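Colleague: I have a structure here, written as structure tokens, and I will follow up with some questions on it.
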Amino acid sequence: MPTNYEYDEASETWPSFILTGLLMVVGPMTLLQIYQIFFGANAEDGNSGKSKEFNEEVFKNLNEEYTSDEIKQFRRKFDKNSNKKSKIWSRRNIIIIVGWILVAILLQRINSNDAIKDAATKLFDPYEILGISTSASDRDIKSAYRKLSVKFHPDKLAKGLTPDEKSVMEETYVQITKAYESLTDELVRQNYLKYGHPDGPQSTSHGIALPRFLVDGSASPLLVVCYVALLGLILPYFVSRWWARTQSYTKKGIHNVTASNFVSNLVNYKPSEIVTTDLILHWLSFAHEFKQFFPDLQPTDFEKLLQDHINRRDSGKLNNAKFRIVAKCHSLLHGLLDIACGFRNLDIALGAINTFKCIVQAVPLTPNCQILQLPNVDKEHFITKTGDIHTLGKLFTLEDAKIGEVLGIKDQAKLNETLRVASHIPNLKIIKADFLVPGENQVTPSSTPYISLKVLVRSAKQPLIPTSLIPEENLTEPQDFESQRDPFAMMSKQPLVPYSFAPFFPTKRRGSWCCLVSSQKDGKILQTPIIIEKLSYKNLNDDKDFFDKRIKMDLTKHEKFDINDWEIGTIKIPLGQPAPETVGDFFFRVIVKSTDYFTTDLDITMNMKVRDSPAVEQVEVYSEEDDEYSTDDDETESDDESDASDYTDIDTDTEAEDDESPE
């Protein structure tokens, strides 16, 4: 081992090393960014054609109109997707741009480095030296060698060459000779194949891929400081930060202290206690995340801010704090929902979902919440004039003018916008509900079934479509191999749920549906909640405006009504446990609730009929050996029968004689 190391004075190594490390970072980031630019929007929206465009535009424009300037300012600050400028000058884009600039500089430096070119020319390639291909025959090799020897042999060089030119020609001839021997002489060829050179092992040098001034010069202490900072400070800092975050937060993204508070509340929860929105908000006010955001505020302050938001009250100087904690409630309530399902507590789970609806729409949980979530509604006027109207379905039994009177909306333009929002809030109608087992016609003991729901997403303005009008083929599950292998794949092909109308929520909200399954026997939740984020809202488009429940019509004769134009959505819920081991009927409660709207949710009872598998008929397989044995058996049986026939005849005759004797 040499005691002295050579430094990379000619910059032969370190540019390539840095270039490789840089490309390992910049390359994948660039590909990911290109994918998001060209395919990210389509993957996020998920819809196509009118089934997407109308719903997105309706709520986009109305959200923009009814969102306050304070919330818009908050969104520009915290919502990265709300600012186009932030998309262009995002941190990732800046890193990519700077990275490719550095790549270009390094490539230019490498290409203009003569030392790298000289190192490349030192590589011995006999085929290149002789000017032949790697598939050349021995005859071609000898022919090329003769031609080059005539040109570069020292005895045949021109007399007018300078000493330098003559030296180059002689060196070239030596290389030609070595190349020829590397391909024809067996010993020299072995050296070339083993060491890469016909002369055998070449001298090697050990160096440091850094310039001398960084190690031996005045910059040496700086390099040591950089190494110490990288290995002793920066790397441990990021690793410890990652580890602390991993240990401090649950899989649902909530702090362990918050999760511990939720668990403690559920442990101490009394079944006789009524679950209300106020109770859930009280639990939320102790979230550790809120304390991290605003250390100077207390849980009572957080609870007051949440109450201000739900009742649409101004919080003065604490408005920004209110927006911040309200925006965080999304992950907190999903974490509470998951913990409640772990405790199998259906009341708390439903309370968490209803509370989130209240927070999204900024409406308290009352019998009138379906109406109060609409824009432009005069709350005091409506409560005094409401009568028995509490739902959107009941509201759309009135004429538009009467609806304006009930809601206290006098301006026709505002009334039209209110009706537009009301008619595009999704309602679910169950068409078909089954327990299915892939590849089976029925649920068998200990099998793995799942719940398949066929639903019609409709508007409260539209009349109910009789199930008898829906063709059976529109409800039938596909039976191909891929569907049997992964029955949930078809759900991923449905479009994403559009953005919700939520002008009071601090961030843009894309709606979803939460599915809960509980036992009808004891009311306990059986598994974790299933969140549905893909479901077609095509039936809410403008082309269905003619379909108004206030207009009497015969659907079978209406010229614009075509059942095939109506989208049937599919919701599949995997069960977290196998079917019971015994045969019988088992009843389950299935709940599908919107997380963003007060609307018509699904709450149905399903019967799981567990039956034994039908008996399989055994098919006898023909065998020549069995046939031989059966022939012998037949002969034996015939012999036995012939022997037994004598006794039979005697018995018969005797009986005949006995019968005749009395006569």
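Think of each number as a place in line: the chain as shown, counted from 1.
Using N, Cα and C of the backbone, Cβ positions are placed for all residues, glycine too.
No noted substitution is present; original residues retained.
Residues or ranges marked as domain 'J' by Swiss-Prot on the basis of sequence analysis: 123-198. Quoting Swiss-Prot on the mutagenesis of Ala179 to Thr: Temperature-sensitive. As annotated by Swiss-Prot, domain 'SEC63' applies to 228-532. Swiss-Prot documents Pro426 to Leu as a published mutagenesis change and attaches the note Temperature-sensitive. What Swiss-Prot notes for the published mutagenesis of Ile431 to Asn is this: Temperature-sensitive. In Swiss-Prot, the entry for mutagenesis Thr652 to Ala states: Abolishes interaction with SEC62; defect in protein translocation. The structure shown retains the original residue. Listed in Swiss-Prot as a mutagenesis experiment, Thr654 to Ala is described as follows: Abolishes interaction with SEC62; defect in protein translocation.
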Colleague: In this predicted model, what is the average pLDDT of the domain 'J' (123-198)?
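Modeller: Mean pLDDT, the domain 'J' (123-198): 81.
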Colleague: Any same-chain residues 6+ apart from Ala179 (mutagenesis position) with CB under 8 Å of its CB? Would you list them in sequence order, or say none?
Modeller: Phe124, Pro126, Tyr127, Ile129, Leu130, Tyr145, Pro198
Colleague: Between the mutagenesis positions Pro426, Ile431, whose Cβ has more other Cβ atoms within 10 Å than any of the rest?
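Modeller: Result of the Cβ crowding comparison: Pro426.
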Colleague: Under the DSSP assignment, what numbers of helix, strand and coil residues are found in the domain 'J' (123-198)?
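Modeller: When I sort the residues of the domain 'J' (123-198) into the three classes, I find 55 helix, 0 strand, 21 coil.
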Colleague: Which state, by DSSP, holds Ile431 (mutagenesis position): helix, strand or coil?
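Modeller: Going by the DSSP assignment, Ile431 (mutagenesis position) falls within a strand, counted as strand.
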